[in-house]
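Have a look at the structure below, then the notes.
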Amino acid sequence: MAAFSEMGVMPEIAQAVEEMDWLLPTDIQAESIPLILGGGDVLMAAETGSGKTGAFSIPVIQIVYETLKDQQEGKKGKTTIKTGASVLNKWQMNPYDRGSAFAIGSDGLCCQSREVKEWHGCRATKGLMKGKHYYEVSCHDQGLCRVGWSTMQASLDLGTDKFGFGFGGTGKKSHNKQFDNYGEEFTMHDTIGCYLDIDKGHVKFSKNGKDLGLAFEIPPHMKNQALFPACVLKNAELKFNFGEEEFKFPPKDGFVALSKAPDGYIVKSQHSGNAQVTQTKFLPNAPKALIVEPSRELAEQTLNNIKQFKKYIDNPKLRELLIIGGVAARDQLSVLENGVDIVVGTPGRLDDLVSTGKLNLSQVRFLVLDEADGLLSQGYSDFINRMHNQIPQVTSDGKRLQVIVCSATLHSFDVKKLSEKIMHFPTWVDLKGEDSVPDTVHHVVVPVNPKTDRLWERLGKSHIRTDDVHAKDNTRPGANSPEMWSEAIKILKGEYAVRAIKEHKMDQAIIFCRTKIDCDNLEQYFIQQGGGPDKKGHQFSCVCLHGDRKPHERKQNLERFKKGDVRFLICTDVAARGIDIHGVPYVINVTLPDEKQNYVHRIGRVGRAERMGLAISLVATEKEKVWYHVCSSRGKGCYNTRLKEDGGCTIWYNEMQLLSEIEEHLNCTISQVEPDIKVPVDEFDGKVTYGQKRAAGGGSYKGHVDILAPTVQELAALEKEAQTSFLHLGYLPNQLFRTF
C-alpha cells in the first residue's frame, strides 16, 4: 500500500490494490502512474502481462474521482483560457476546428495552407439542419483544394470518410475515399458555388455560375446530422463568402445565403475555443474517460480491473459501462441514461453510439487507446481521428484532454504517426525495447516435411479434415504437385499437434491456428480423439476462441480454459494480445503468424511469472496454399480457391521465409527438433518442468560465484590494505597529516 501511496495514489485505490496482492508496482506502473497523475500524455510499451492495464486504470480512476468530487463541492478550475464563444456568433471558418498548418485571416473568411506535402482542412463555426442553402468560395491561387460540406464527425480531410462531401480542383467529387469525375476543373480566379438542399437530401456545385448538376444524395445515416461548410487545402488559398457580401453568382431556385438562414435551422460547432456550454451542464451520457480496446475479451478484462480498483471509492461512486457488440444495445443505452463516468468499449459499437448521439464525448478528459497497434492494424485509424476531433481539447474547468496510448510496438510507423496527430508532447515509456523472447520461454521449431515424412500417405481417411483449399485439386499420392504437398502439410500438422500433446503429456496449452476454419477443424479432430468441449479432464478436452463464435460462447470458453475445465484453447490471434492468461506451460503454433511481432505475442502466453514454458512451432518446409479472403463476405460462404492475383481468395504461404524473418527480428536462431518432438533439455536450465517456477538461484548461479570468488578475495585483501594504511596515517605518533 505504501509503495503505491508514494506515487500519489489515493488510499482507497491503494487498499484495493493491496487486496489484489500487488505489493509493489511493476516497472511500467512505477514509470507511468506519476506521469499520468501529473497531467501528461503518455505512450507506454511493456511486455504482455507487465501490468499495463493497471498503469493507466489507476490514475484514470483517481483523476475522474477527483473531478467529480470537485464538481460535487462546487469547485471551479482556475483557467484563463478564452472561450471563443464570440467566434460562434458569426458565419466564418472555425479557428478551433482546423488542421495544424491551416491559417485563417482576421475576417475569418480568407484561408490558406502552405504545406506542400499534406492536406489540411477546416470547418465553419455553424452548420445547418434544414432548408436550401448556398455559399461561394473564390480561388486565390493555383494550389489544390476541395470544398463542400461535412458533419462534425467527419475528418478534416474532406471527402475521405462517410461523413463529408467534397468537390476538388481536379474535377473530382469525393465521398468516403471514392473520387469520381464531376463537373470540370477549377483553379485561380474561379468561383465555386456550394449548394445544399437538406429537405431533398441533395448536394451540388457550380463553377462561375454554371450549374454542374447533382453531385451527391445524402445517405439516410446523415439525414439527422448538421452539415457544415468545409474545405481542405494543399498549398492553396481560398476566400469564403457566406452571404455577408454580395455573391458574384447569386443562387436561384429558392437557395438562400447561409448568413440569412433562420436561427431554428442553425447548429453551432462543438469546437468553440475549448470551453463549451454543454460542458458546464450535467449530461448523463457524457463520460469523463473513454477506454478503447481492440477486442471484447480485452474490454471485459479492463472493465473487471476497473471494478476491482474502485472498490473502496465512495461519495461519489464511480459508474462504469462496457460497450461492446453482441450485447443488446438497449441495455447499454439504459445505463447511459442513468449516468456513466468511465466507458470501456470496442470500436464498432462505440462508433454506432457516438454517430447517433447516444454517447456524448463533450466531457471526456481521458482518451485511452489500449493495444493501439492492434486497433490500427484492424483499420480503425479513421474512427480514432473522428472520435478525437469530437472531444474538446480543454474542458470547462481548464483541464487539458489527456491521451494515453498503450502498444506492444511503439516503434511502428503507424503508432508514431498517430501519436504526432492526437497527442500533446507525449512522454515515451518504453520498457520493452526490441522484441525478445523471455528467459522463461524455451521455443523450438518442428519442420513439417511431407517429402521425408510419408505418414500422410498411410493415414487413409483417418486424419484431420483440411480447409477445402484443395477440394478441386488432385492431391492423391503420386501427383507430385505443389497442391499435393500442400494438402500433405495440412494433414501432417494435425498429426504433429496430437503427437506434441502426447509426447509432453500436456495438461494445459494454447494452440494457435491461422484461420477460423483451421481452429474448427482441429477442435473436431480432438473430438474424434475422444476429447472436445464436453470432455472435462480428457487428454484432448478443448474449446475454441475466434471471431465467428458467439460472444457468450467466446466468454464462456475463455473462462472454462482459465478454470482448467478443459486443457486446450484453440484460437486465432484474437487471443494473442493482452488477454489475461497466466502461467500457461505450453503453446503450439500450428502455423506461423504472417506478422513477426505476433510470434512474440503468441509465445508470450507461456513462461510468465518466472514459470518456464515451451513454445512449439510447426513449420512447413514446402509452400502451403491457404485462404486469404479479399471478398466482401470475408470468407463466409466463399469457395473461390483461385489465387489472389487471379481474382480468388488464396495465397501460397511460405513458412520458411516467415521463420527467417522472425529469426532476423529476434536476432537469434530458433532450435529445430525432429518430428518425434522430443525436446532436449536446455543446458542452462538443467531439469525443466514446464509450468513450474525456475529454481531460485539455480545451478548456473553457483558456477558464476565460483568464477568470481578469486577476484572477490583479491578485492577484499586490497580493501583491507587500504583501510589499514589510512589508520596508520591518521594515528602514528609522527603524524604526517593533521586537520587544523
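A Cβ is built for glycine as well, from the same backbone N, Cα and C atoms used for every other residue.
Just the original residues are modelled here, none of the noted substitutions.
According to DSSP, Thr53 (ATP binding site) sits within a helical segment. Summarising the annotation, Swiss-Prot assigns ATP binding site to Ala46, Glu47, Thr48, Gly49, Ser50, Gly51, Lys52, Thr53.
Residues or ranges marked as domain 'Helicase ATP-binding' by Swiss-Prot: 2-428.
Here Swiss-Prot flags 70-247 as domain 'B30.2/SPRY'.
Annotation source Swiss-Prot lists domain 'Helicase C-terminal' at 493-681.
Where Swiss-Prot documents Lys52 to Asn as a mutagenesis experiment, the accompanying text is: Abolishes ability to promote guanylylation of RTCB. In this view, Lys52 (mutagenesis position) is surrounded by 27 other Cβ atoms within 10 Å of its Cβ, with every protein chain counted.
According to Swiss-Prot, the mutagenesis experiment Glu371 to Gln carries this note: Abolishes ability to promote guanylylation of RTCB. Following the DSSP three-state reduction, the secondary structure of Glu371 (mutagenesis position) is coil.
Over all protein chains present, the Cβ of Glu371 (mutagenesis position) has 24 other Cβ atoms lying within 10 Å. The mutagenesis experiment Glu371 to Gly is recorded by Swiss-Prot, whose note states: Inhibits the transcriptional activity of RELA and attenuates NF-kappa-B-mediated gene expression.
Around the Cβ of Glu47 (ATP binding site), a 10 Å sphere holds 21 further Cβ atoms from the protein chains shown. Highest Cβ count within 10 Å among the binding-site residues Ser50, Thr53: Thr53.
If you draw a 10 Å sphere around the CB of Gly49 (ATP binding site), it holds 19 other CB atoms from the protein chains shown. When the Cα atoms are compared, Gly49 (ATP binding site) and Glu371 (mutagenesis position) turn out to be 13 Å apart.
Here the binding-site residues are Ala46, Gly51, and the one whose Cβ sees the fewest other Cβ atoms within 10 Å is Gly51.
You'll find the Cα of Ala46 (ATP binding site) roughly 7 Å from the Cα of Lys52 (mutagenesis position). Across all of the domain 'Helicase C-terminal' (493-681), the predicted model scores a mean pLDDT of 88.
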